[in-house]
Amino acid sequence: MANLHALRREQRAQGPATIMAIGTATPPNLYEQSTFPDFYFRVTNSDDKQELKKKFRRMCEKTMVKKRYLHLTEEILKERPKLCSYKEASFDDRQDIVVEEIPRLAKEAAEKAIKEWGRPKSEITHLVFCSISGIDMPGADYRLATLLGLPLTVNRLMIYSQACHMGAAMLRIAKDLAENNRGARVLVVACEITVLSFRGPNEGDFEALAGQAGFGDGAGAVVVGADPLEGIEKPIYEIAAAMQETVAESQGAVGGHLRAFGWTFYFLNQLPAIIADNLGRSLERALAPLGVREWNDVFWVAHPGNWAIIDAIEAKLQLSPDKLSTARHVFTEYGNMQSATVYFVMDELRKRSAVEGRSTTGDGLQWGVLLGFGPGLSIETVVLRSMPL
C-alpha cells in the first residue's frame, strides 16, 4: 500500500494548472448586422413577409451585435435549399456539413494556441473537445487529432450537445487532468457552427428568430498544464478553482432539442434575471476562500449570452461598467458563439491588459472569475489568478 501511495504522489503535479496559450478562429464569411436581415430573408425566399422582416430587423438592432462570422454562404444555401425552410427534414444535409467543418475550424484555433505554447504537438497528452453539433463516430475529437497530427497515445474526450457553459466546464476538466497527471499538457478546444440551427423565419417562433439574430460561428482553444517549463512555457493565468452549480428547478430556463430539421432552442424571458439572481451565491462559494467579497475587486471573463444577460448581471451585482466591457466587446464583434465565446473574451482581456499597460493579464488585478451559463440552468465558475506583464 505504501508503494501505491508513493506512486499516486509521483503521478500528481506539484503546482496548479495554468492556461499557457490561447487561440481563436472564425469562418472567413463576415456578416454585418445592419444588412443581415436583407440577406436572411432573401436566401430563405421570405421577402414576401415584409412585416416579419421589419420585426426581425428590430430584433437584430436590439441585440447590439455589429457583425458576426458564419460558415454558411448564399452559395451553400442554394446547393442545400432544405436548410432555408422553417422545419423541413434536413438533418442529413446539415450533418454532412458540420461533421467536416467543425474539426477544420477547430484546427485553426488549436494551431494558434499550440504555436503560442511553443512546444511540439507530440507533447500534447490530452485533448478535450466540445461542440453542440456534429455527433458522429469516430467523433470530432478523432478528426481533430488526425488533422493536427497528434500522437496516437493522446487521451481524447469528446463532449457534444452542451452549449454555452461548456467552455468554462472544460477548464474545470482540464484542471483536474493537469494537476493529477504530472507533465500533462491538455489541449482544450470548443468549436461551434450554427448550421444545425439556421432555418427560415416563422411568425410564431420567436426563439428561432432570436437565434438567427444573435448566434455566430467560432472556435477557441487553450493549452492547460501545471509546472511550466521555465523559459519555454509562459502561463497567462493560473486556474485556482473551478466548480459548477445547477440552479434548482430551472431546467425550463434555456435549452434545446435536436430534431429532423436540426436544433431548436427555447428560453424564458426571465433568463437574465434567473442568472443574475443566482450568480452571487456561486461567486461567494468560489471567492470567499480567498477572502474576496467585493465583486469589483476581481477581473471578469464572462460568457455574454446576450446583452440583457450582461445588463442584468451588472445591475444585480452592482458592477462598475468596465468589469463586463470585454464581454460586451466580444459579443458586439462576434455574437454568441456558445461554448467558444468565453475563450474569445479571455483572449481579448489579456491582450487589452497588455496594450493598456496593466501590471497583470487580469486588467492589473490578481484574482478573477471566468463564467459560463448554459442549459440546466448550469453556472460554471472558474477562479483565475493573473500573471505579471
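From the backbone N, Cα and C atoms, a Cβ is placed for every residue, glycine too.
None of the noted substitutions appears here; every position holds its original residue.
Listed features, source Swiss-Prot:
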- C164: active site (ACT_SITE)
- G211 to F or W: Strong reduction in enzyme activity (MUTAGEN)
- H303 to A or Q: Strong reduction in enzyme activity (MUTAGEN)
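Every protein chain considered, the tally of other Cβ atoms within 10 Å of the Cβ of C164 (active site) stands at 25.
H303 (mutagenesis position) sits 16 Å from G211 (mutagenesis position), taking the Cα positions as reference.
The residue listed as 'active site' carries a helical DSSP state (H, G or I). Look at the Cβ of each of the mutagenesis positions G211, H303 and count the other Cβ atoms within 10 Å; the largest number goes with H303. You'll find the Cα of G211 (mutagenesis position) roughly 13 Å from the Cα of the residue listed as 'active site'.
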